[in-house]
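**Q** Among the mutagenesis experiments that Swiss-Prot reports, Arg76 to Ala is described with the note: Loss of activity. Listed in Swiss-Prot as a mutagenesis experiment, Met107 to Ala is described as follows: Decrease in activity. Among the features that Swiss-Prot reports, S-adenosyl-L-methionine binding site is placed at Ser109, Arg116, Glu155, Asp183, Asn184. Asn112 to Ala appears in Swiss-Prot as a published mutagenesis result, with the remark: Loss of activity. According to Swiss-Prot, the mutagenesis experiment Arg116 to Ala carries this note: Loss of activity. Per Swiss-Prot, mutagenesis His138 to Ala is noted as: Decrease in activity. Here the residue is the original one, but Swiss-Prot notes a mutagenesis experiment at this spot, Pro142 to Ala: Decrease in activity.
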Amino acid sequence: MRTQGIKPRIREILSKELPEELVKLLPKRWVRIGDVLLLPLRPELEPYKHRIAEVYAEVLGVKTVLRKGHIHGETRKPDYELLYGSDTVTVHVENGIKYKLDVAKIMFSPANVKERVRMAKVAKPDELVVDMFAGIGHLSLPIAVYGKAKVIAIEKDPYTFKFLVENIHLNKVEDRMSAYNMDNRDFPGENIADRILMGYVVRTHEFIPKALSIAKDGAIIHYHNTVPEKLMPREPFETFKRITKEYGYDVEKLNELKIKRYAPGVWHVVLDLRVFKS
């Protein structure tokens, strides 16, 4: 979320059209993904929402404005209201990587940028990396582009998968990154991965057994989950450790990072874990 004072031009235009008390409620924060703007609006601004969106679009130079909503469902679909424009497909460039997506239907969090940048540095060219929840290539494209590693990207949702394939071509990594449109639990590979990405935060623990079956002995798993602050730092490591033990594995925690606040009192975290067969 970008925070700053309202652009003087926005205030200048809308102060002539909105009551003074509503001008004070104009959003000072927004998210820009490519040339699409995600704009939070207070309920009091509802009667003017389309005009407000139009002015923000003109001043900030975007083609489409969506009202921020909630993320829901197994595949983390956003629920946004279209306020201005019509085309919600865009190309967002970050750290030299092109991410094409439909912002209205596919989640992309600029707040996770540090983790995407970090992924560009973790893998070696001789590694095989399996991304179990690839999305549009959020985490695995940096590995393929900068780490030069071989990547298998698995994405269940057909619409999101279409953009994943496009992004592989856009970033010219077809020679080392392949994509599979399936539930990762149906992926046939076993004991193949040097590194596994589990960039998912809805019941991620349910996918640990599949990750273990894909992993080589000594593989590194980047395990994402959400955890109440009061349970940190014991969780989510203890749950991961318990499940790996049930399947005959030991685990070593190499690193733990906070990604962002997910909800009041809840953090999105990532653990870097090395797993060994007992």
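Cβ atoms here come from the backbone N, Cα and C positions, even for glycine.
Just the original residues are modelled here, none of the noted substitutions.
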**Q** Spatially speaking, which of the recorded positions Ser109, Arg116, Glu155, Asp183, Asn184 is closest to Pro142 (mutagenesis position)? Use C-alpha to C-alpha, please.
**A** Arg116
**Q** Compare all C-alpha positions of Ser109, Arg116, Glu155, Asp183, Asn184, the record's S-adenosyl-L-methionine binders, and send over the largest distance in angstrom.
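**A** Greatest Cα separation within the listed binding residues comes to 23 Å.
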**Q** I'd like to confirm something. Which of the recorded positions, Arg116, His138, Asn184, has a Cα closest to the Cα of Met107 (mutagenesis position)?
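**A** The answer is His138.
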**Q** What is the Cβ neighbour count of His138 (mutagenesis position) at a 10 Å cut-off, with all protein chains included?
**A** 26
**Q** Here's one to test understanding: among the recorded positions Ser109, His138, Glu155, Asp183, Asn184, whose C-alpha is closest in space to the C-alpha of Arg116 (mutagenesis position)?
**A** His138
**Q** Calculate the distance in Å between the alpha carbons (Cα) of Asn184 (S-adenosyl-L-methionine binding site) and His138 (mutagenesis position), and round it to a whole number.
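**A** Roughly 16 Å, rounded to the nearest whole number.
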**Q** Please classify the secondary structure at Met107 (mutagenesis position) using three-state DSSP.
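**A** In three-state terms, Met107 (mutagenesis position) counts as coil.
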